[in-house]
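What Swiss-Prot notes for the published mutagenesis of Glu174 to Ala is this: Decreases interaction with GGR; when associated with A-177 and A-192. In Swiss-Prot, a published mutagenesis experiment is listed as Asn177 to Ala, annotated Decreases interaction with GGR; when associated with A-174 and A-192. Here the residue is the original one, while Swiss-Prot reports the published mutagenesis Asp192 to Ala with the comment Decreases interaction with GGR; when associated with A-174 and A-177.
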Amino acid sequence: MALFSPPISSSSLQNPNFIPKFSFSLLSSNRFSLLSVTRASSDSGSTSPTAAVSVEAPEPVEVIVKEPPQSTPAVKKEETATAKNVAVEGEEMKTTESVVKFQDARWINGTWDLKQFEKDGKTDWDSVIVAEAKRRKWLEENPETTSNDEPVLFDTSIIPWWAWIKRYHLPEAELLNGRAAMIGFFMAYFVDSLTGVGLVDQMGNFFCKTLLFVAVAGVLFIRKNEDVDKLKNLFDETTLYDKQWQAAWKNDDDESLGSKKK
């Protein structure tokens, strides 16, 4: 129920600066009552209160504020980067550690097991030479470091000298001897046709002996057609420094002549 202010006295009505004061009462936390102001009726001279207006307070609305995600500090980023680098390095170390090594059933403890190369109770040295050549060819293509844990104990000196000659020298010697015999025969025939000196008489002639040594030396140095290119490369290497020296002096002379002309 609303409370009204006390009646206005006659003394206060006579005062022109007097402002009437009205009191409000709070009925509840959710409703406010606005008291009406009495007004004079022009006909009856009585006052009647106006209807009270009630205003409901708005209900509170829940507002959810989402906090922005906290940015990770730069230190954590650096730590993650270093962790990734360490992981990559670890993977590289693992890959480098898994190096393919030479494997052969006959290669045991850094040497060839000669018992596995035996044929009819004797060691087949040709097979040993072929196996060692294949191993060294593999090492050229896939270099492998030695260690004290797995030392290489095999030495080619254990292979007899006659096995080397039989393997490499005899087949090559047969080719060279056949080539030398053919060249010597045609040279002797050419000399005999020109001078009429026979083969026996040519052996006592200095010119014929010289041609014989030239033929033998040529057969030894030029065993294959590829050897001609090798000899050309060797000749170019022997004259390379001389050519460079002459080119340096030539450039200096050209520069000096150019400066004089200017």
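Backbone N, Cα and C atoms are what each Cβ position is placed from, and that goes for glycine too.
Location within the structure of each feature annotated in Swiss-Prot.
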residue: Glu174; record: mutagenesis position; contacts (Cβ under 8 Å, 6+ apart): none
residue: Asn177; record: mutagenesis position; contacts (Cβ under 8 Å, 6+ apart): none
residue: Asp192; record: mutagenesis position; contacts (Cβ under 8 Å, 6+ apart): Gly198, Leu199, Gln202
